[in-house]
Each structure stands twice: as C-alpha cells, then as structure tokens.
Amino acid sequence: MSILKIHAREIFDSRGNPTVEVDLFTSKGLFRAAVPSGASTGIYEALELRDNDKTRYMGKGVSKAVEHINKTIAPALVSKKLNVTEQEKIDKLMIEMDGTENKSKFGANAILGVSLAVCKAGAVEKGVPLYRHIADLAGNSEVILPVPAFNVINGGSHAGNKLAMQEFMILPVGAANFREAMRIGAEVYHNLKNVIKEKYGKDATNVGDEGGFAPNILENKEGLELLKTAIGKAGYTDKVVIGMDVAASEFFRSGKYDLDFKSPDDPSRYISPDQLADLYKSFIKDYPVVSIEDPFDQDDWGAWQKFTASAGIQVVGDDLTVTNPKRIAKAVNEKSCNCLLLKVNQIGSVTESLQACKLAQANGWGVMVSHRSGETEDTFIADLVVGLCTGQIKTGAPCRSERLAKYNQLLRIEEELGSKAKFAGRNFRNPLAK
C-alpha cells in the first residue's frame with residue numbers, strides 16, 4: 001500500500017524542547033512517529049537540524065526540518081507510490097535526496113521521523129506486530145525480550161550535581177522474564193529513593209532528565225555504593241548487576257580526564273587514561289559492574305583498545321561509534337569495544353540502524369538499544385529491541401512517562417507472545433547464542 005499523505009509538525013520532547021513528529025497516512029490509517037534528541041551528543045552523529053533562530057525556543061526550533069518534510073520529502077514519497085513495506089527503498093530515496101554524508105540538508109530528525117512512520121505503516125500493511133516486521137527486515141526468525149538497564153542515578157551532563165559520570169544503571173539479569181525484571185527494577189528504585197533520602201535529605205530525591213536520582217555527590221564510587229545498598233535492601237543481590245555510562249568525552253581535557261569538571265577548571269587534578277582505567281578496574285573488583293559505556297573520549301582509540309583487552313566486561317561504544325557503520329567498522333578492526341549502543345537518531349534512518357546492528361552482531365559484539373535524554377511518548381525502540389534480538393535496552397529509570405512508555409510496551413509485547421516469549425536474562429550480551 002502506498003503513502004497517501006505525510007504531514008510533519010513541531011511537538012515537545014520531555015525537556016520542553018521542540019522536536020519533529022510525523023503523521024503518515026495510507027489506506028489502512030494514520031501512523032505517527034516522534035523523534036528523540038540527546039543532550040550529550042557525539043561529534044560524529046548525523047546532524048539534528050535546529051533552526052538556530054534565537055528569538056524562538058532559544059534557537060532550538062525544528063520548523064526547518066518540519067518544512068523539509070512537508071515541502072520536499074512528502075511530495076517525493078507520495079508521487080513515487082512506493083509500498084510502505086519497502087523500508088530500505090524509501091530510506092535510500094530520502095538519503096539520496098539529502099545527498100550529504102551526515103544528513104545536514106534535511107536533518108537526521110526529518111529523515112528519521114518519516115522512516116519510523118514508514119516502518120509502523122509497513123507492519124500494519126503486512127498485518128504483523130511492529131517487532132515482527134522489524135525482525136523480518138533484519139532477517140531474524142525469532143524475537144527476544146531484553147534485559148532493561150535502568151538508569152537510576154544521574155550525573156554528568158544530565159544532572160545539576162557534581163557527579164562526573166553520567167549514568168549508574170541496574171540490570172535485573174536474574175529475573176525469570178521481563179515482567180519480573182520490571183518489578184525488581186521498580187523495587188530497587190524505591191529502595192534507592194529511601195537510602196538517598198536517609199543519607200542526603202528529601203531534596204536529594206529529585207529526579208534528572210531520565211528519571212534517575214541526582215544526589216549532590218562528587219565521588220563516583222559513592223554512586224556505586226548507593227546502588228549496592230539499595231539492591232541489598234530490596235533483597236536482589238543475586239539477581240541484579242550494575243552498568244555505567246561514563247560519557248567521558250564530556251570531561252576529556254587535552255589528553256586527560258577531569259573528574260570534577262563541573263567545578264572551576266584546575267588542570268592539576270586531571271588524570272591520565274591509565275589512571276582512569278585503573279579506577280574502572282577498582283569499580284569492577286569492588287562492585288558487580290558488568291558493563292561500562294564510553295569509558296574514554298570518542299577519539300582516544302588507544303585507551304579504548306587497552307581497556308577492552310584487559311577489563312573482562314562489556315565495553316559499550318556510544319560517542320565512539322555513534323551507530324555509524326564506518327565508525328563501527330573501525331572499532332571492530334581496532335578491537336576498541338565489544339558492544340554497540342544503538343540510537344536510531346544518531347544515524348537517522350531505520351535501515352541504517354538495522355545495518356549498524358547487524359554489523360556489530362556479525363562481529364561478535366553485543367548491542368544495547370537506547371533512548372535519548374530528550375524523549376517523547378513514542379515507543380518504537382521497544383519493538384526495535386525485541387525484533388533485533390539485542391537482549392538489552394536502556395530507556396531510563398522506572399519513572400517519568402516518556403521512559404515508562406517503552407517499558408510498558410515491552411510488557412505488552414511479552415504478554416502477547418505468551419508462552420513463546422523468550423527473555424534474554426544472563427545471556428543479555430549474546431541472547432541468540434544456542
């Protein structure tokens with residue numbers, strides 16, 4: 001069934017900033033998709049087109065991206081009468097029309113909005129759930145429910161505290177199914193709230209952009225200690241492990257790292273990549289840390305390689321790889337990390353996201369699907385993670401509706417699959433392993 005009409009508009013993300021929403025119409029109905037937006041963005045990401053008109057939304061309007069859809073992309077796609085199930089053809093057409101390496105003409109936010117809506121329409125056209133359509137597009141015969149990685153303590157660019165490292169996550173790998181993983185996550189979260197309240201006072205339990213707590217602590221180890229305590233109080237020491245997103249590019253300073261980067265600058269306190277690696281190794285030794293994302297700057301390739309070779313845990317590339325097949329190929333070649341963070345808006349189309357995922361999986365990497373800090377109520381990534389069988393997703397704490405929207409969709413998918421539902425559990429790094 002071909003596209004009858006496409007209409008884009010400006011809506012608001014979870015931070016009150018404008019973002020792109022796309023309505024796509026076929027004879028089967030209306031299909032709507034909204035595009036997320038990141039705060040700590042890698043310099044190699046596809047371009048998110050903003051208006052830069054300082055008199056409107058502090059320059060963050062997306063009316064240009066919306067106009068590119070309504071005036072250029074929509075007429076082209078409608079006139080070509082392509083079937084909505086032809087995801088790759090439609091994505092390629094938009095990418096060719098844009099003609100730039102990083103989608104800077106139309107904006108990745110314009111192309112992605114249409115791409116997501118096409119994917120949703122394609123599923124209905126085929127009469128299958130969205131996760132099944134995505135599995136088909138990726139060539140997967142089975143589907144898998146992921147382990148959720150709940151970001152329960154926020155620091156870095158996501159929070160107004162002193163904490164340098166951006167996310168401290170809990171992964172309920174010992175759960176029997178996704179529903180139990182949600183219950184464990186929620187119970188640990190509420191225990192953590194009480195632990196923080198007792199130690200730092202009630203105002204320390206205000207939440208950050210992704211629903212995690214942002215107590216005013218400086219020591220990253222204290223974040224891990226709080227998690228360990230909360231996991232123990234909830235009674236899940238044997239079922240929950242810890243993940244971190246350091247987002248080290250945010251505090252990389254001329255070859256070194258500043259773990260107090262939110263204070264006035266003082267080069268005497270900077271530490272070397274080796275010192276930072278030793279700090280991570282002490283965390284791994286003292287706490288159940290099984291995954292560290294962006295431990296070093298996006299161009300500090302040597303430090304990545306050295307750490308991945310010796311750490312013995314999952315090392316996730318986000319700013320390093322930016323869901324870009326060229327960066328992933330380089331990281332595979334240099335053995336820089338062993339897991340890809342998959343963010344659809346870093347690359348800007350469904351087809352390229354699938355290619356990035358397949359490339360990582362083909363090289364023995366894990367893949368973690370991810371939200372952005374500026375989110376919407378759109379639940380596409382919940383179906384994406386199931387269809388791609390990546391086994392792990394991070395989409396915030398069990399708090400704030402734009403985060404829960406994804407987790408709740410995963411609950412529905414598990415329920416729909418019934419006895420056929422398979423949960424990644426402790427195999428979250430390689431859930432397809434037989």
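Positions of Cβ are set from backbone N, Cα and C atoms, glycine also.
This is the original sequence, none of the listed changes applied.
The structure displayed is predicted, hence computed values, not measured ones.
Going by Swiss-Prot, these are the annotated features:
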BINDING   SER40  Mg(2+) 1 binding site
MUTAGEN   MET94 to Ile  MBP1 protein production. No MBP1 protein production; when associated with I-97
MUTAGEN   MET97 to Ile  MBP1 protein production. No MBP1 protein production; when associated with I-94
BINDING   HIS158, GLU167, GLU293, ASP318, SER370, HIS371, ARG372, SER373, LYS394  substrate binding site
ACT_SITE  GLU210  active site, proton donor
BINDING   ASP245, GLU293, ASP318  Mg(2+) 2 binding site
MUTAGEN   LYS281 to Arg  Decreased 2-hydroxyisobutyrylation leading to decreased phosphopyruvate hydratase activity
MUTAGEN   LEU384 to Ala  Loss of transcriptional repression and cell growth inhibition; when associated with A-388
MUTAGEN   LEU388 to Ala  Loss of transcriptional repression and cell growth inhibition; when associated with A-384
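Shown here: features listed in Swiss-Prot, placed on the structure.
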residue: MET94; record: mutagenesis position; contacts (Cβ under 8 Å, 6+ apart): ILE73, LEU77, PHE106, ILE111, VAL114, SER115, SER349
residue: MET97; record: mutagenesis position; contacts (Cβ under 8 Å, 6+ apart): THR72, ILE73, ALA76, PHE106
residue: GLU210; record: active site, proton donor; contacts (Cβ under 8 Å, 6+ apart): ASN151, ASN154, HIS158, GLU167, HIS371, SER373, GLY396, ALA397, ARG400, ARG403
residue: ASP245; record: Mg(2+) 2 binding site; contacts (Cβ under 8 Å, 6+ apart): ASN151, GLY156, MET165, GLN166, GLU167, MET169, ILE292, GLU293, ASP294, VAL316, ASP318, LYS394
residue: SER370; record: substrate binding site; contacts (Cβ under 8 Å, 6+ apart): ASP318, LEU341, LEU342, LYS343, ILE381, ILE393, LYS394, THR395
residue: ARG372; record: substrate binding site; contacts (Cβ under 8 Å, 6+ apart): PRO36, SER37, GLY38, ALA39, LYS343, ASN345
residue: LEU384; record: mutagenesis position; contacts (Cβ under 8 Å, 6+ apart): TYR131, ILE134, LEU342, VAL344, SER353, VAL369
residue: LEU388; record: mutagenesis position; contacts (Cβ under 8 Å, 6+ apart): ILE134, ALA135, ALA138, ASN140, LEU342, LEU354, CYS357, VAL367, VAL369
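In the three-state DSSP scheme, MET97 (mutagenesis position) is classed as helix. In the three-state DSSP scheme, ARG372 (substrate binding site) falls into the coil class. Between the listed recorded positions, namely HIS158, LYS281, the fewest other CB atoms within 10 angstroms of a CB are found at LYS281.
For ASP318 (Mg(2+) 2 binding site), other Cβ atoms within 10 Å of its Cβ number 28. The number of other CB atoms found within 10 A of the CB of LYS394 (substrate binding site), across every protein chain shown, is 28.
Around the Cβ of GLU293 (substrate binding site), the number of neighbouring Cβ atoms within 10 Å comes to 28.
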